[in-house]
Amino acid sequence: MSELEKAMVALIDVFHQYSGREGDKHKLKKSELKELINNELSHFLEEIKEQEVVDKVMETLDEDGDGECDFQEFMAFVSMVTTACHEFFEHE
């Protein structure tokens, strides 16, 4: 398996490690998203302690307005964070 394919499998695995703990196994609730960000993105994003921050992140991601983050919305978030990190490291 190529490095890119391994990365894709890892993204899918991480999403499903957190989704469905509290409901729909194909979506992240706010608490699941917060835990995922704090555990899996701690080197790129500061730990989220304030509920208002989680609410704002979810509001931005939740394109269909169902109050949860599906895989497509999660991938849009990962893409935004990855792009921001790429731009940061490119200028170092």
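Quick reminder: no glycine exception, Cβ is built from N, Cα and C everywhere.
Nothing has been swapped: the model has the original residues at all the noted spots.
The Zn(2+) binding site annotation in Swiss-Prot covers His16, His26, His86, His91 and is backed by a curator's inference. The Cβ of His16 (mutagenesis position) lies under 8 Å from the Cβ of Lys25, each of which sits 6+ residues away along the same chain. According to DSSP, His16 (mutagenesis position) sits within a helical segment.
Packing around Glu22 (Ca(2+) 1 binding site) is summarised by its Cβ count: 14 other Cβ atoms lie within 10 angstroms of its Cβ, all protein chains included. Annotation comment: Swiss-Prot describes Ser19, Glu22, Lys27, Glu32 as Ca(2+) 1 binding site, evidence class experimental evidence.
If you look up Swiss-Prot, you'll see Asp62, Asp64, Asp66, Glu68, Glu73 marked as Ca(2+) 2 binding site, on the strength of experimental evidence. Counting only same-chain residues six or more apart in sequence, the Cβ atoms lying under 8 angstroms from the Cβ of Glu68 (Ca(2+) 2 binding site) belong to Gly23, Asp24, Lys27, Leu28, Lys29, Asp62.
What Swiss-Prot records for 13-48 is domain 'EF-hand 1'. Remote same-chain residues near the domain 'EF-hand 1' (13-48) are listed as 54-55, 57-58, 61, 66-71, 74, 81, 85 (criterion: CB distance under 8 Å, separation of at least six residues from the stretch ends).
For the mutagenesis result His16 to Ala, the note given in Swiss-Prot is Decreased zinc-binding.
Here Swiss-Prot describes His26 to Ala as a published mutagenesis experiment; the accompanying note says: Decreased zinc-binding. Of all Cβ atoms in the shown protein chains, 12 besides its own fall within 10 Å of the Cβ of His26 (mutagenesis position). According to its DSSP assignment, His26 (mutagenesis position) is coil.
The DSSP secondary structure for His43 (mutagenesis position) is coil. In Swiss-Prot, the entry for mutagenesis His43 to Ala states: Does not affect zinc-binding. The structure shown retains the original residue.
Taking the Cβ of Cys69 (mutagenesis position) as reference, residues of its chain lying under 8 Å away and at least six apart in sequence are, in sequence order, Lys27, Leu28, Leu33, Met58, Leu61, Asp62, Phe77. Among the mutagenesis results in Swiss-Prot, Cys69 to Ala has the note: Does not affect zinc-binding. The residue drawn here is the original one.
Cys85 to Ala appears in Swiss-Prot as a published mutagenesis result, with the remark: Decreased zinc-binding. Around the Cβ of Cys85 (mutagenesis position), 14 further Cβ atoms fall within 10 Å across all displayed protein chains.
Within its own chain, Asp64 (Ca(2+) 2 binding site) has Asp70, Glu73 as residues 6 or more apart in sequence whose C-beta sits under 8 angstroms from its own.
When the C-alpha distances from His86 (Zn(2+) binding site) to the recorded positions Ser19, Glu22, His26, His43, Asp66 are tabulated, the minimum falls on His43.
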